[in-house]
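Per Swiss-Prot, the features are:
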- Val22 to Ile: In strain: ATCC 44827 and ATCC 7754 (VARIANT)
- Pro38 to Ser: In strain: ATCC 44827 and ATCC 7754 (VARIANT)
- Tyr43 to Ala: Abolishes interaction with REP2, but not with STB (MUTAGEN)
- Val78 to Lys: Abolishes interaction with REP2, but not with STB (MUTAGEN)
- Lys117 to Arg: In strain: ATCC 7754 (VARIANT)
- Asn231 to Ser: In strain: ATCC 44827 (VARIANT)
- Lys261 to Arg: In strain: ATCC 7754 (VARIANT)
- Tyr317 to Ile: Abolishes interaction with STB, but not with REP2 (MUTAGEN)
Amino acid sequence: MNGERLLACIKQCIMQHFQPMVYDESRCVIETTRGTFPVPDNYKKYKTLAFAFVGHVLNTDDTPVIEKELDWPDPALVYNTIVDRIINHPELSQFISVAFISQLKATIGEGLDINVKGTLNRRGKGIRRPKGVFFRYMESPFVNTKVTAFFSYLRDYNKIASEYHNNTKFILTFSCQAYWASGPNFSALKNVIRCSIIHEYISKFVEREQDKGHIGDQELPPEEDPSRELNNVQHEVNSLTEQDAEADEGLWGEIDSLCEKWQSEAEDQTEAEIIADRIIGNSQRMANLKIRRTKFKSVLYHILKELIQSQGTVKVYRGSSFSHDSIKISLHYEEQHITAVWVYLTVKFEEHWKPVDVEVEFRCKFKERKVDG
């Protein structure tokens with residue numbers, strides 16, 4: 001980490017979300033876009049802490065204009081909050097030392113009462129551990145090592161608790177292109193995301209019209225369990241294409257062509273609706289569409305399990321939802337301390353809808369419990 005990034009992380013711990021404000025020394029007030037706040041005497045030598053507290057108020061009070069008189073805590077409480085954020089910041093943990101904290105106190109908290117305990121979020125009850133840890137890895141030299149380390153800790157509550165101080169919420173964001181810099185996996189993921197989105201669009205239009213007119217009295221085959229493993233992903237895709245071509249080569253060929261190109265959301269919806277009109281009312285085509293949709297979901301979930309290094313022990317929990325360029329998938333882990341997992345796969349583009357990356361956002365929640373041993 002260079003000096004500029006280190007300073008940015010420390011500033012983030014002082015004020016988690018930037019708020020424009022000015023300290024008027026002539027009037028001893030802090031002016032903001034949402035109000036003016038008189039600074040009490042015990043904060044006049046701790047301007048950084050005064051800014052941090054006002055920033056905390058602005059972030060936690062939704063009132064457009066704050067007119068009430070603030071209940072300013074002891075400055076040491078604000079200082080404790082900043083230290084707590086720094087200690088638990090994922091990018092700063094390696095820099096924390098006695099000398100670092102001593103220098104921090106000499107800079108922004110010299111002379112504070114060391115007997116004051118707690119933070120702004122929990123006064124008088126000891127240092128509060130933040131309930132969220134956020135990671136973002138987008139550069140090739142770091143992604144694979146960092147992401148692999150995170151997933152190796154994920155299933156072991158003792159490791160997570162000791163490494164991340166009993167946090168219960170994690171958001172890991174990383175570049176798939178950097179994670180899978182070589183090999184077929186990255187390309188396969190981009191392609192199956194596109195195929196899944198197109199089939200979701202078409203199915204949405206078909207189901208909407210089916211609900212209106214109760215079309216398709218013939219029972220369709222039940223949807224396959226998308227979480228089962230596929231031994232050979234490429235074989236599944238190839239056999240799928242051959243099977244559908246036998247039913248209606250022209251129609252499925254058009255869908256395949258649409259899957260091969262990225263374009264605007266409006267263009268996708270227009271073409272998907274036109275194709276859906278040719279499927280509605282034809283029970284065989286509707287059945288084949290459902291098979292295709294299920295197969296692409298299976299391929300997607302198979303690749304996703306490889307991506308999060310969880311083959312065979314993770315199940316799709318509440319299905320998935322989609323937008324024009326992203327898919328959200330809910331997962332269920334067998335470990336009891338992992339209570340909820342959502343994975344967001346978002347395609348990133350250059351000009352002319354050229355896909356260049358898939359940004360992965362892995363969100364999980366834990367159930368806090370005692371550490372073994």
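Glycine is treated like the rest: Cβ placed from N, Cα and C.
I'd like to know what surrounds each of these features in this structure.
In this structure, Val22 (variant position) is part of a beta strand by DSSP. Counting Cβ atoms from all protein chains shown, Val22 (variant position) has 10 others lying within 10 Å of its own Cβ.
Other Cβ atoms within 10 Å of the Cβ of Pro38 (variant position) number 12 in total over all chains.
Within the same chain, the residues at least 6 positions away from Tyr43 (mutagenesis position) whose Cβ sits under 8 Å from its Cβ are Leu49, Ala50, Phe53, Trp72, Pro75, listed in sequence order.
When secondary structure is read from DSSP and collapsed to three states, Val78 (mutagenesis position) falls in the helix class.
The number of other Cβ atoms within 10 Å of the Cβ belonging to Lys117 (variant position), over all protein chains shown, comes to 14.
Of all Cβ atoms in the shown protein chains, 12 besides its own fall within 10 Å of the Cβ of Lys261 (variant position).
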Check the DSSP secondary structure of Lys117 (variant position), expressed as helix, strand or coil.
coil
What same-chain residues, at least 6 away in sequence, bring their CB to under 8 Å of the CB of Val78 (mutagenesis position)?
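Listed in sequence order: Tyr46, Leu49, Ala52, Phe53, His56, Leu120.
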Let me know the DSSP-derived helix, strand or coil state of Pro38 (variant position), please.
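Its secondary structure by DSSP: strand.
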Cα distance, Lys261 (variant position) to Val22 (variant position), nearest Å?
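Distance between the two Cα atoms comes out at 51 Å.
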In whole Å, note down how far the CA of Lys117 (variant position) lies from the CA of Pro38 (variant position).
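Distance between the two Cα atoms comes out at 25 Å.
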